[in-house]
Amino acid sequence: MSLLTEVETPIRNEWGCRCNDSSDPLVVAASIIGILHLILWILDRLFFKCIYRFFEHGLKRGPSTEGVPESMREEYRKEQQSAVDADDSHFVSIELE
């Protein structure tokens, strides 16, 4: 028998868990957090288009207008547009020659 074979052959005791304190609450908490992180990462990679599309359109919608009279909706739209128009005047256009 060669020396290499003897080195690679595992002893039965080495197959067991060497962590005697695996019931430590910190180890358990770290394991749970690691598993949850892995699950969330997998879900994010699988459904990232749906998730980010929802957030992108959800943030652009603005406040809900249910139960608001049409005249108040129109007034709100005009205020929003005037705020956008006022912000446009702050930009400086630079022309390159």
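Glycine is treated like the rest: Cβ placed from N, Cα and C.
Every position carries its original residue.
According to DSSP, VAL27 (mutagenesis position) sits within a helical segment. While the structure shown retains the original residue, Swiss-Prot records the mutagenesis experiment VAL27 to Ala with this note: Increased channel activity. Resistant to amantatine.
Experimental mutagenesis is annotated in Swiss-Prot for VAL27 to Thr, with the remark: Increased channel activity. A simple way to gauge crowding: the CB of VAL27 (mutagenesis position) has 12 other CB atoms within 10 angstroms, across all the protein chains here.
The note that Swiss-Prot attaches to the published mutagenesis VAL27 to Ser is: Increased channel activity. Resistant to amantatine.
One mutagenesis experiment catalogued in Swiss-Prot, ALA30 to Thr, is accompanied by this note: Greatly reduced channel activity. Resistant to amantatine. Under 8 Å, Cβ to Cβ, and six or more positions away along its own chain, ALA30 (mutagenesis position) finds no residue.
Swiss-Prot gives this note for the published mutagenesis ALA30 to Pro: Almost complete loss of channel activity. Resistant to amantatine.
With a cut-off of 8 Å between CB atoms and residues at least 6 apart in sequence, the same chain places nothing near SER31 (mutagenesis position). One mutagenesis experiment named in Swiss-Prot is SER31 to Asn, and its note says No effect on channel activity. Resistant to amantatine.
Listed in Swiss-Prot as a mutagenesis experiment, GLY34 to Glu is described as follows: Increased channel activity. Resistant to amantatine. Under 8 Å, Cβ to Cβ, and six or more positions away along its own chain, GLY34 (mutagenesis position) finds no residue. In the three-state DSSP classification, GLY34 (mutagenesis position) falls within a helix.
For the published mutagenesis TRP41 to Ala, Swiss-Prot gives the following note: Almost complete loss of channel activity. In the structure as shown, the Cβ atom of TRP41 (mutagenesis position) sits within 10 Å of 10 other Cβ atoms.
Record note (Swiss-Prot), mutagenesis SER64 to Ala: 85% reduction in phosphate labeling of M2 protein. The unchanged residue is displayed.
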What does the structure give for the C-alpha distance between TRP41 (mutagenesis position) and VAL27 (mutagenesis position)? Integer Å is fine.
21
